[in-house]
Amino acid sequence: MTKKMRRVGKYEVGRTIGEGTFAKVKFARNTDTGDNVAIKIMAKSTILKNRMVDQIKREISIMKIVRHPNIVRLYEVLASPSKIYIVLEFVTGGELFDRIVHKGRLEESESRKYFQQLVDAVAHCHCKGVYHRDLKPENLLLDTNGNLKVSDFGLSALPQEGVELLRTTCGTPNYVAPEVLSGQGYDGSAADIWSCGVILFVILAGYLPFSETDLPGLYRKINAAEFSCPPWFSAEVKFLIHRILDPNPKTRIQIQGIKKDPWFRLNYVPIRAREEEEVNLDDIRAVFDGIEGSYVAENVERNDEGPLMMNAFEMITLSQGLNLSALFDRRQDFVKRQTRFVSRREPSEIIANIEAVANSMGFKSHTRNFKTRLEGLSSIKAGQLAVVIEIYEVAPSLFMVDVRKAAGETLEYHKFYKKLCSKLENIIWRATEGIPKSEILRTITF
């Protein structure tokens, strides 16, 4: 089978770990230090075509400004003649949303810890004049120690000098404040606080406070703050949530008030921000202003005769998500996205089965180089869902099928994945089927 080696400057780039409309995020390793990183890759042609230069500049600048232990760190920005590479901290614990899906809902003590860390991160952003505007569990990651990391500053805003109100409607509808939906000017700080309240409700309840199958109905509920807390919520957390989900931004509780709340303060240990470092924006200017000689070397070797061979350092980072628990020790409290499975069928047979099942579910499929994209309506018929499926060889005649969301609601994606797997039982391999651990370890490439 074929093996892919790709280098971008000092980074050895591996598999795709995330994909959106305008960018891919790939796992990579710094060959100088051996550290793992995530690299967000964007085509310059796409950025120019969609007039996103200012937005990308803003996202990079903001991530350089807001350095905090509970915010994903940006290391550097690189460029080739055709692409931009944003090198980020690699967060290994998956999304907070994955933990909610795995457990159904979280206990108050665990929810409180995550909420405290979220509020600390948001407060740090606000003191720097930055408003996130797209806070939701999918943008909250967990590290190996279970600490929260805020990510995805693509919709963030820095207010213009002398302008106190923001006017652009951004974010995921279920988490957006009423004043944002109104289309009038709004205070970015108050809007972020509302989103934090929705997140707190979701991690405690396991479902959204505001949910409808049509947008007008959803907007009506949000504008009226029409929700009810389940019976397992304590009186103290109910009181705090109602103060946060106040539809009037002028009377809504502020960060300082949240930090004084008795429920919030229980076992609260404030996180200190990283020591102030001089913010250097020269690499951003170099990337976007096309300074001569600023390009990083990019080297790709690939033929398309078979799936990518996954090497050892990629396998290790995936070990806790794979259903190959006999290979590696596994922490029982470690939850990572597990929307992937293993098969011993030929790649062409795997793809044919996936396409047939997807078509029966009403999804269109497009396959190239052992990578399949599926597109269709989500189960609630309220929006599009796009899924990317890629096959990797992890050992001779043993293939990992990685399934990830490219667009759409995360909860709908998990429903889709469960249904897809239930229809692919004939090709999914279980570890009990008898391949020795020693055989797999011996055949992983280094």
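Glycine too: its Cβ is placed from the backbone N, Cα and C atoms.
What you see is the original sequence, not a version with the noted changes.
Per Swiss-Prot, domain 'Protein kinase' is recorded for 11-264. Look at Swiss-Prot and you will find Ile17, Gly18, Glu19, Gly20, Thr21, Phe22, Ala23, Lys24, Val25, Lys40 tagged as ATP binding site. Under its mutagenesis annotations, Swiss-Prot gives Lys40 to Asn the following note: Abolishes autophosphorylation. Per Swiss-Prot, active site, proton acceptor is recorded for Asp134, and the stated evidence type is sequence analysis. Record note (Swiss-Prot) on the mutagenesis of Ser156 to Asp: Increases kinase activity. For the mutagenesis experiment Thr168 to Asp, the note given by Swiss-Prot reads: Increases kinase activity. Listed in Swiss-Prot is the mutagenesis experiment Tyr175 to Asp, annotated as follows: Increases kinase activity. Annotation of the mutagenesis experiment Gly197 to Glu in Swiss-Prot: Abolishes autophosphorylation. The domain 'NAF' annotation in Swiss-Prot covers 305-329, and the record cites sequence analysis as its basis.
Where Swiss-Prot records a feature, it is marked here on the structure.
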| residue | record | Cβ contacts under 8 Å, 6 or more apart |
| --- | --- | --- |
| Ile17 | ATP binding site | Val25, Lys26, Phe27, Ala38, Arg404 |
| Glu19 | ATP binding site | Val25, Val388, Arg404, Ala406 |
| Ala23 | ATP binding site | Lys40, Ile41, Met42 |
| Tyr175 | mutagenesis position | Asp134, Leu135, Lys136, Trp194, Ser195, Val198, Ile199 |
| Gly197 | mutagenesis position | Ile241, Ile244, Leu245 |
> Including all protein chains displayed, how many Cβ atoms other than that of Val25 (ATP binding site) lie within 10 Å of its Cβ?
Replying inline: 19
> Looking only at DSSP and grouping its letters into three states, which state does Gly197 (mutagenesis position) belong to?
Replying inline: helix
> For Val25 (ATP binding site), what is the secondary structure state per DSSP, taken as helix, strand or coil?
Replying inline: strand
> Taking the Cβ of Lys40 (mutagenesis position) as centre, how many other Cβ atoms lie within 10 Å?
Replying inline: 23
